[in-house]
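Scroll down for the structure; my scribbles are underneath it.
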Amino acid sequence: MGEKPGTRVFKKSSPNCKLTVYLGKRDFVDHLDKVDPVDGVVLVDPDYLKDRKVFVTLTCAFRYGREDLDVLGLSFRKDLFIANYQAFPPTPNPPRPPTRLQERLLRKLGQHAHPFFFTIPQNLPCSVTLQPGPEDTGKACGVDFEIRAFCAKSLEEKSHKRNSVRLVIRKVQFAPEKPGPQPSAETTRHFLMSDRSLHLEASLDKELYYHGEPLNVNVHVTNNSTKTVKKIKVSVRQYADICLFSTAQYKCPVAQVEQDDQVSPSSTFCKVYTITPLLSNNREKRGLALDGKLKHEDTNLASSTIVKEGANKEVLGILVSYRVKVKLVVSRGGDVSVELPFVLMHPKPHDHIALPRPQSAATHPPTLLPSAVPETDAPVDTNLIEFETNYATDDDIVFEDFARLRLKGLKDEDYDDQFC
């Protein structure tokens with residue numbers, strides 16, 4: 001008989017092992033009309049709790065400066081959203097009844113386990129990390145979501161890192177089911193003292209591409225002028241709109257093809273260029289937008305941001321988009337170029353499959369198009385527990401303790417890195 005499918009549950013304990021948080025997943029999908037709810041369970045040692053309360057907080061923050069620059073009480077960090085939940089003692093009117101997974105965990109863990117629940121607002125940004133430079137230390141810049149559980153008499157009471165649990169989650173988007181129209185653009189260049197023109201037309205074979213999938217750029221040139229096109233450059237550029245105190249746009253080339261294809265006067269030219277944007281070719285570019293990163297996992301170029309119509313862009317943190325630029329280098333006539341916007345995302349997984357990891361860290365990689373190529377092999381994810389989906393009984397649940405701190409020999413002060 002085959003094995004029953006397992007339910008993956010993430011587990012993390014405080015350094016003093018008095019508090020443990022359980023989550024069914026760490027990636028929460030933004031469906032544009034709603035966001036997956038954050039539901040989990042916190043287990044607390046009653047002898048440690050005493051007369052205190054158990055609080056869980058969800059924070060969305062935008063770090064826009066290096067952590068080592070935080071001096072004199074100034075922090076290069078802005079909290080975009082903070083929500084608090086009192087897990088114990090339970091409030092008289094809980095926001096919703098426990099989910100099926102919470103019920104199973106509560107039965108397994110006993111009376112000292114308590115559920116918590118958060119709703120992520122739709123207008124919050126997705127998790128994005130800005131790639132640090134080779135010499136940068138500390139937490140990377142970008143947008144992240146963090147769950148923190150602690151025991152205290154009140155929310156205002158300061159808790160020690162040793163007595164709390166911090167766990168980073170991600171808000172993600174997947175490719176839409178119905179892609180947009182095929183991107184195309186054209187332009188005509190007229191030169192001084194001449195009535196003849198140079199016409200450039202470019203198009204992509206589709207609008208939506210998956211990470212690792214090559215782009216086919218169709219370039220058609222009609223040169224009725226007296227100028228000569230010396231070479232053709234095709235590049236993919238990432239645009240990151242940083243919306244914080246003011247809006248600024250940063251662009252970074254992530255792939256480029258340059259060919260010495262010449263187009264003589266009074267002639268035409270047509271060619272398909274293939275180009276693939278990959279993070280593996282851009283490891284040294286500081287400030288490049290990446291999908292939100294969890295420690296011990298690799299990631300990929302940031303997915304395109306899909307904004308719901310009417311959303312307030314001022315609170316969106318980082319908006320990511322991509323364009324293909326086709327440029328003709330003309331002798332003694334300047335450059336002629338067009339841009340083609342496209343969407344770069346992960347495919348939407350099936351409901352019964354766990355949310356996909358980045359290409360180089362996918363425990364269960366999503367089904368990609370035949371042309372989509374993962375970058376590297378997948379390591380084993382040890383930060384999870386699995387139990388069988390037996391709805392009749394929960395006696396067969398087996399927890400696999402996540403003991404990375406003890407295995408690595410880390411000290412309590414190292415716990416400040418919440419990505420572990």
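Each position is counted from 1, following the chain as shown.
Positions of Cβ are set from backbone N, Cα and C atoms, glycine also.
What Swiss-Prot says about the mutagenesis result for LYS233 to Gln is this: Abolishes phosphoinositide binding and ADRB2 internalization; when associated with Q-237 and Q-251. If you draw a 10 Å sphere around the CB of LYS233 (mutagenesis position), it holds 16 other CB atoms from the protein chains shown.
ARG237 to Gln appears in Swiss-Prot as a published mutagenesis result, with the remark: Abolishes phosphoinositide binding and ADRB2 internalization; when associated with Q-233 and Q-251. Residue environment of ARG237 (mutagenesis position) contains 17 other Cβ atoms, counted within 10 Å of its Cβ in all protein chains.
Long-range neighbours of LYS251 (mutagenesis position) (same chain, six or more residues apart, CB within less than 8 Å of its CB): ARG237, GLN238, TYR239, ALA240. A mutagenesis experiment is reported in Swiss-Prot for this position, LYS251 to Gln, and the note states: Abolishes phosphoinositide binding and ADRB2 internalization; when associated with Q-233 and Q-237.
According to Swiss-Prot, the experimentally introduced change LYS295 to Ala is described as follows: Impairs interaction with ADRB2, MAPK1 AND MAPK3; no effect on interaction with MAPK10.
For GLU386 to Lys, Swiss-Prot lists a mutagenesis experiment annotated as follows: Abolishes interaction with clathrin; when associated with K-377.
Here the residue is the original one, while Swiss-Prot reports the published mutagenesis PHE387 to Ala with the comment Greatly reduces interaction with clathrin; when associated with 384-A-A-385.
The annotation that Swiss-Prot gives for the mutagenesis experiment GLU388 to Lys reads: Abolishes interaction with clathrin; when associated with K-375.
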